[in-house]
Amino acid sequence: MSDAVPQVGSQFGPYQLLRLLGRGGMGEVYEAEDTRKHRVVALKLISPQYSDNAVFRARMQREADTAGRLTEPHIVPIHDYGEINGQFFVEMRMIDGTSLRALLKQYGPLTPARAVAIVRQIAAALDAAHANGVTHRDVKPENILVTASDFAYLVDFGIARAASDPGLTQTGTAVGTYNYMAPERFTGDEVTYRADIYALACVLGECLTGAPPYRADSVERLIAAHLMDPAPQPSQLRPGRVPPALDQVIAKGMAKNPAERFMSAGDLAIAAHDALTTSEQHQATTILRRGDNATLLATPADTGLSQSESGIAGAGTGPPTPGAARWSPGDSATVAGPLAADSRGGNWPSQTGHSPAVPNALQASLGHAVPPAGNKRKVWAVVGAAAIVLVAIVAAAGYLVLRPSWSPTQASGQTVLPFTGIDFRLSPSGVAVDSAGNVYVTSEGMYGRVVKLATGSTGTTVLPFNGLYQPQGLAVDGAGTVYVTDFNNRVVTLAAGSNNQTVLPFDGLNYPEGLAVDTQGAVYVADRGNNRVVKLAAGSKTQTVLPFTGLNDPDGVAVDNSGNVYVTDTDNNRVVKLEAESNNQVVLPFTDITAPWGIAVDEAGTVYVTEHNTNQVVKLLAGSTTSTVLPFTGLNTPLAVAVDSDRTVYVADRGNDRVVKLTS
């Protein structure tokens, strides 16, 4: 690959290179069409001088493999990576947003509520990375992407390395931006994940003040400030606008001694939230809810659309001028053209046009009405969880995505259950129902919970689980014991009436999602990050890997009364069945299914599946070759599904913050 002559129009393996988006010291970024899947992607091609370096290839392969398994919502996943004709590549999605650096440069400091809301999301991304042995090493505003609805992503994990294998990174290399580098980065002391916490505290301070933590006229003086000077006090720099309690949060996050910092990025985020005034806490929560719902609506794009003039809702002193470019020569991100939200016949039409210029977060702080989540302008940006920093500036274009509307009027047989307390950050995720008709839901968030709605009740109960981190799958057995997976890579159980939870002895889980329990008490887990399904028999301390083959991001698992196991093989767009006590795997004849997610099976062997992208629930009768769509209405990103003995179907309607049931 030449650094001077782009390869636009040429073929790179299965990729047709459509447009050069950016060029950096290590390679180029292209808008490309994956001709196998007929979708537009972001493709990073690493230059020959690095692709030919065995040490570099080993490092990038290790980092891409590790970071590519990070499924935390605030980390952008990669589709694929590898080598073609000796050249290393990384394929990623295109998402919408602008860098935090651009927002701060154009509009100045954020409100405390918005600053904390963004930092809480980045903290969740860091905690997920740290739990997998990955340190980012370059947390800064340039590497934080914020959408028009304030959903935040941490990008550019290309300089990150697996903490357990330092041999792949040269010792002593100063990687990152000096403004956000922890003191130990300059002294040769051991650098741990807490360097990321220091950087996040620096970012929080800059969000509150509009300036990096230390001002210096030389690199040497800047390093000395990190080593010797006290942390800045935002409340002194912006008196009356920043709560003084945030000064202590910044000070602890930027402690010179790593051991004196917060134990986790999440702890820093919680402390920052607690330091806000009550009014600001409500504003921050509103921002988080809106960002989650809007992002769940915006499905990763597959095809291109015509461009139109666009602006983005920013932060600070005023709205941007419609049509103005938002990327400046400091932004380490690449803006690409807009893509369709769903090209497979989903009910998310797209069209060109403008939306209100007033920032959503600013509206929240002023108490004005917030426009519908669908009325958002889009700036399509290329980011990657395992990509190197490639700086590029291009003009942005956008379009409107109309949110599927739904009416409080229920379809025949459809009912919204009276759950409360699940409308915060990616909720609900899992759903289960016991033999008595009690319904359980995981309220997914940075620190989540399990909520129970008793039969006939209009009030909910929070079960006494503790320490759950983004709980996912949920199941309940005949005795009323509740099982839940979370992103601590574990399965936790709570017996009926007990306050003492138990962690089951599963080993090596990597982002477990779906969960099921059979009539014998055996527990099944869709171990998404490892592309497998594991089983733990009742009373056993040793798990078994079930002999499924070719799984790609399995999300849901179910088991019937005969012991047959069913899995939604999400990225392969199929549902597979493993017959009891055999190696016989069968692909079920669901019709044109896309992104299957949740799965359940009733006593008659009918299989129910949610389609994540098309907002449908489909069922396949035992022995049938034709699936049918259930008459749910207004679903928005349905995830888990459950069915009771009366064949009433329950769905976690995540994008609408509700649980819906449909009677047979």
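We number each residue from 1, going along the chain as drawn.
Using N, Cα and C of the backbone, Cβ positions are placed for all residues, glycine too.
Taken residue by residue with DSSP, D138 (mutagenesis position) is part of neither helix nor strand, so it is coil. Residues or ranges marked as active site, proton acceptor by Swiss-Prot on the basis of sequence analysis: D138.
V29 (ATP binding site) falls within a strand when secondary structure is assigned with DSSP. V29 (ATP binding site) has a Cβ environment of 27 other Cβ atoms inside 10 Å. What Swiss-Prot records for L21, G22, R23, G24, G25, M26, G27, E28, V29, K44 is ATP binding site, and it gives sequence analysis as the kind of evidence.
Residues or ranges marked as domain 'Protein kinase' in Swiss-Prot (evidence: sequence analysis): 15-276.
In the three-state DSSP classification, H79 (mutagenesis position) falls within a strand. Of all Cβ atoms in the shown protein chains, 18 besides its own fall within 10 Å of the Cβ of H79 (mutagenesis position). Looking at Swiss-Prot, the entry for mutagenesis of H79 to A says: Lack of activity.
Quoted from Swiss-Prot, the note on the mutagenesis of Y81 to A is: Decreases activity and alters substrate specificity.
A mutagenesis experiment is reported in Swiss-Prot for this position, D138 to N, and the note states: 2600-fold decrease in activity. Counting every protein chain shown, the Cβ of D138 (mutagenesis position) has 23 other Cβ atoms within 10 Å.
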For L21 (ATP binding site), what is the secondary structure by DSSP, using just helix, strand and coil?
strand
Let me check the 10 A CB neighbour count of Y81 (mutagenesis position). How many other CB atoms are there?
22
In Å, rounded, how far does the Cα of L21 (ATP binding site) sit from the Cα of H79 (mutagenesis position)?
18
Averaged over the domain 'Protein kinase' (15-276), what pLDDT does the predicted model reach?
84
Tell me the Cα distance separating Y81 (mutagenesis position) from V29 (ATP binding site), rounded to the nearest angstrom.
14
I'd like the Cβ neighbour count for R23 (ATP binding site), meaning other Cβ atoms within 10 Å of its Cβ, all protein chains included.
20
Quick one: pull the CA-CA distance for G27 (ATP binding site) versus H79 (mutagenesis position), whole Å only.
19
